[in-house]
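A quick write-up on the structure given underneath.
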Amino acid sequence: MSRPGTYVIGLTLLVGLVVGNPGCPRSYRPLTLDYRLNPVAVIGDSYTTGTDEGGLGSKSWTARTWQMLAARGVRIAADVAAEGRAGYGVPGDHGNVFEDLTARAVQPDDALVVFFGSRNDQGMDPEDPEMLAEKVRDTFDLARHRAPSASLLVIAPPWPTADVPGPMLRIRDVLGAQARAAGAVFVDPIADHWFVDRPELIGADGVHPNDAGHEYLADKIAPLISMELVG
């Protein structure tokens with residue numbers, strides 16, 4: 001998908017402040033507005049696509065995040081490639097893994113690539129943990145190759161209760177190790193207790209966020225993206 005070209009418009013407004021009577025000299029304060037578009041790619045699963053439980057269209061965490069950032073003066077040109085049931089090593093509804101989605105979404109001028117997920121990698125062979133590590137490494141390598149100057153933000157999958165199954169912890173640990181090896185910023189929602197004791201944020205299926213859950217995700221993720229783009 002093509003995205004609008006990045007451009008910068010520097011606009012300086014001179015604001016006159018009158019001191020005393022009209023005959024007095026005026027002082028001026030320059031105001032600079034920065035209209036850069038920050039190109040960002042997002043790779044994810046059904047937590048990003050949204051589901052019947054919530055988060056479809058403008059109610060997705062991505063759409064909410066772009067709105068929140070725009071309100072803070074950070075404008076985003078995004079390519080979002082997400083697929084239900086997909087992971088780094090497990091194909092999704094249309095047969096794609098995260099590496100395929102990376103090839104589709106990441107562009108040479110990207111400033112940031114965000115990876116979110118995936119709990120779907122529980123479906124990989126637990127007897128061969130190196131297979132997942134290899135899939136993750138290949139995905140990050142592809143992102144680096146396609147967007148050499150981009151920062152990578154890797155967000156491991158959350159779990160909605162404090163009782164986290166072993167396979168999820170292994171996925172988290174693999175992602176953390178590979179993110180550090182790739183020089184990426186790693187975020188651990190399990191350690192940070194995202195969604196824990198917040199059942200009102202999860203849909204009736206007990207798995208996917210509802211609309212309020214997507215708003216919660218945007219509140220968590222928008223500052224992370226802002227930090228990578230503007231510090």
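Cβ atoms are placed via backbone N, Cα and C, with glycine included.
Here the original residues stay in place, and none of the substitutions has been built in.
According to Swiss-Prot, the protein has these features:
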- S46: active site, nucleophile (ACT_SITE)
- D205: active site, proton donor (ACT_SITE)
- H208: active site, proton acceptor (ACT_SITE)
- S46 to A: Loss of activity (MUTAGEN)
- G87 to A: Retains 50-55% of activity (MUTAGEN)
- N120 to A: Retains 50-55% of activity (MUTAGEN)
- D205 to A: Retains 15-20% of activity (MUTAGEN)
- H208 to A: Retains 15-20% of activity (MUTAGEN)
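Per Cα geometry, S46 is the residue among the mutagenesis positions S46, G87, N120 nearest to H208 (mutagenesis position). Counting in whole angstrom, S46 (mutagenesis position) lies 10 from G87 (mutagenesis position) by their C-alpha atoms. For the mutagenesis positions D205, H208, the largest tally of other C-beta atoms within 10 A is found at H208. Rounded to a whole number, the distance between the Cα atoms of G87 (mutagenesis position) and N120 (mutagenesis position) is 5 Å. Of the recorded residues, D205 (mutagenesis position) and G87 (mutagenesis position) place their C-alpha atoms 20 Å from one another. All protein chains shown were included, and the count of other CB atoms within 10 Å of the CB of N120 (mutagenesis position) stands at 24.
Listed in sequence order, the residues of the same chain lying 6 or more apart from G87 (mutagenesis position) and placing their CB within less than 8 Å of its CB are D45, V97, F98, G117, S118, R119, N120, D121, G123, M124.
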